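Engineer: Just dropping this structure here.
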Amino acid sequence: MASGSNVEEYELDVEALVVILRDRNIPRNPLHGEVIGLRLTEGWWGQIERFQMVRLILQDDDNEPLQRPRYEVIQRAVNPHTMFMISGPLAELQLAFQDLDLPEGPLRFGPLANGHYVQGDPYSSSYRPVTMAETAQMTRDELEDVLNTQSEIEIQMINLLELYEVETRALRRQLAERSSTGQGGISPGAPRSRPPVSSFSGLPSLPSIPGIHPRAPSPPRATSTPGNIPWSLGDDSPPSSSFPGPSQPRVSFHPGNPFVEEEGHRPRSQSRERRREILPAPVPSAPPMIQYIPVPPPPPIGTVIPIQHIRSVTGEPPRNPREIPIWLGRNAPAIDGVFPVTTPDLRCRIINAILGGNIGLSLTPGDCLTWDSAVATLFIRTHGTFPMHQLGNVIKGIVDQEGVATAYTLGMMLSGQNYQLVSGIIRGYLPGQAVVTALQQRLDQEIDNQTRAETFIQHLNAVYEILGLNARGQSIRASVTPQPRPSRGRGRGQNTSRPSQGPANSGRGRQRPASGQSNRGSSTQNQNQDNLNQGGYNLRPRTYQPQRYGGGRGRRWNDNTNNQESRPSDQGSQTPRPNQAGSGVRGNQSQTPRPAAGRGGRGNHNRNQRSSGAGDSRAVNTVTQSATSSTDESSSAVTAASGGDQRD
């Protein structure tokens, strides 16, 4: 028999087991999960009793009969007084229990496996130590355990033998004392003669009773003296001495009696002789009984629920009972992750422990077959029974409170895993057509509805992540304040406008924009800010939106006027210069090297340029302004020199 693991399973022949039971007049069939003790009367080890314990396995986990029944070996001591036993040779029992063999270590001794020898017990009386054949099949550790158990049993047997020897010696001593009464000398139990009549002279006499006459006189009995054998030694009923006159009272004779003259002349009392003959022989004291205490099976270890660990993950339940079902449904996966729940009983204990015994919310194992049934039961108890056609209103309330994902989970729990119904209701509460389309495209790639129901939450979270939405289906841009960034380039992507150094009306076509144009620009800017505060998808903004769609000012308009009005302090620090002759001519503009930000050039100006007002863009424009002013001074000096040469 293999001994590598604690539980060993082998094939079982049920028909052969039924035949063995019938041969022993046991009119019943074996049961699934029944524990049987086997008493092996003989085997390859010899004609010595050995014991084994097995458990029958006739059904699977679904209570369906097995095609090939099995039995497993239980590593526990057999207790024949409390267990169902089957006795027989090893060869006969192996017909039903295939590969049956002896257990490991001292378990083969059965009720003596714990080392307690019980006096008078038939199983203890049949104890025999291990044989050489058994020793050859044992390992070193197993042999040490067996020898330790054998030594304990044999020490108890030696103690009992010594006790029997002491009792035997006591009985022999009593017999020797009894036999010594037939020899010379007064033994402690030998009879003694009555005292002479003179010893009763001073005692009061009893009154005579009419109708009762004294006993007939008889010759006095000789007293026994040392060295002489009394003539009435063999007489069991010796005659008593007669006394004249009325009957004398019976006197108790003992060493402290003052009426007894001498110890050697004590009279023999007939009543004492008769009482001594009635006394039974001394019964030897019973040896101390060593009561056999059967080894109880180890109690089943109850599952310890780490309730504090679970509460540290889920938190405390809400105080409002109507919020408990949603809270439990949301935390059910977390509870399974911390402590896997396998049985309804365990699930019921966990839920009742978490809820803390709220009135009316204690569940039974029948209500906790699954997490869905538990949540549905709590929801009905806290919200009342609702018809199935009102499930949409229930899910809508959950969507408003917890979001689409939680509403889908609880909807599946309340509807009994009806995916078609719940998905149809949830579809109407998805945040936007883009989410509906992307989610449906992902769900269509699944095999069946069961797979879709299991992966619905995963696909929903993936779509939310792609579209820039949080777990509640809301835009993540609503909580982020846009921060403008300075741009170093001078192309179309430049978002910050630099201050102009020249006068506002220098050059052709550089008139101040109309009031309607500025109002339209400000309204467009306010509209863009409103769009940032509203919910929506975090899509790429349209940077090059045309002006007719509200994208900004035309390419001919400059922001110099707005910059001068918004920052009068910057313009006041600079000294205005007079207009140069011919500064509005395009030819002179192309000949004079000037920066694009200082003069509103046609080629380098951003058509969608917005008015600056942020703090960080102001810092950048301060540096640019100094560089632009120095460049404009040099260019104006060159223009003046060229004009003087022409006049000369």
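Start at 1 and count along the chain as shown; that gives each residue its number.
Here the Cβ of each residue, glycine as well, is placed from N, Cα and C on the backbone.
Annotation of the published mutagenesis Leu17 to Ala in Swiss-Prot: No effect on capsid export. Reduced virus titer; the original residue is retained in the structure shown. One mutagenesis experiment catalogued in Swiss-Prot, Leu17 to Ser, is accompanied by this note: Complete loss of capsid egress from transfected cells. In Swiss-Prot, the entry for mutagenesis Trp44 to Ala states: 75% loss of particle export. Reduced virus titer. The structure shown retains the original residue. Where Swiss-Prot documents Trp45 to Ala as a mutagenesis experiment, the accompanying text is: Complete loss of capsid egress from transfected cells. Here Swiss-Prot describes Arg50 to Ala as a published mutagenesis experiment; the accompanying note says: Complete loss of capsid egress from transfected cells. Pro65 to Ala appears in Swiss-Prot as a mutagenesis experiment; the accompanying note says: 75% loss of particle export. For the mutagenesis of Leu171 to Gly, Swiss-Prot gives this note: Drastically reduces infectivity. The structure shown keeps the original residue.
Tell me about the setting of these features in this model.
Structural biologist: The Cβ neighbour count for Leu17 (mutagenesis position), using a 10 Å radius and every protein chain shown, is 21. According to DSSP, Leu17 (mutagenesis position) is assigned to a helical segment.
Over all protein chains present, the Cβ of Trp44 (mutagenesis position) has 12 other Cβ atoms lying within 10 Å. DSSP assigns Trp44 (mutagenesis position) to coil in the three-state reduction, outside any helix or strand.
A simple way to gauge crowding: the CB of Trp45 (mutagenesis position) has 19 other CB atoms within 10 angstroms, across all the protein chains here.
If you take the C-beta of Arg50 (mutagenesis position) and look for same-chain residues 6 or more apart in sequence within under 8 angstroms, you find Leu40, Gly43, Leu102, Arg108, Phe109, Gly110. Secondary structure at Arg50 (mutagenesis position), taken from DSSP and collapsed to helix, strand or coil, is strand.
For Pro65 (mutagenesis position), the number of other Cβ atoms no farther than 10 Å from its own Cβ, over all displayed protein chains, is 10.
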Engineer: Return only the integer: C-alpha distance in Å from Pro65 (mutagenesis position) to Trp45 (mutagenesis position).
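Structural biologist: With the alpha carbons as reference points, the distance is 36 Å.
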Engineer: Measuring Cα to Cα, how many angstrom lie between Trp44 (mutagenesis position) and Leu171 (mutagenesis position)?
Structural biologist: 45
Engineer: Can you tell me whether DSSP puts Leu171 (mutagenesis position) in helix, strand or coil?
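Structural biologist: In the DSSP reduction, Leu171 (mutagenesis position) maps to helix.
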Engineer: Just the number: how many Å between the Cα atoms of Trp45 (mutagenesis position) and Leu171 (mutagenesis position)?
Structural biologist: 41
Engineer: Between the Cα atoms of Leu171 (mutagenesis position) and Leu17 (mutagenesis position), find the distance and write it as a whole number of Å.
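Structural biologist: Here the two Cα atoms are 53 Å apart.
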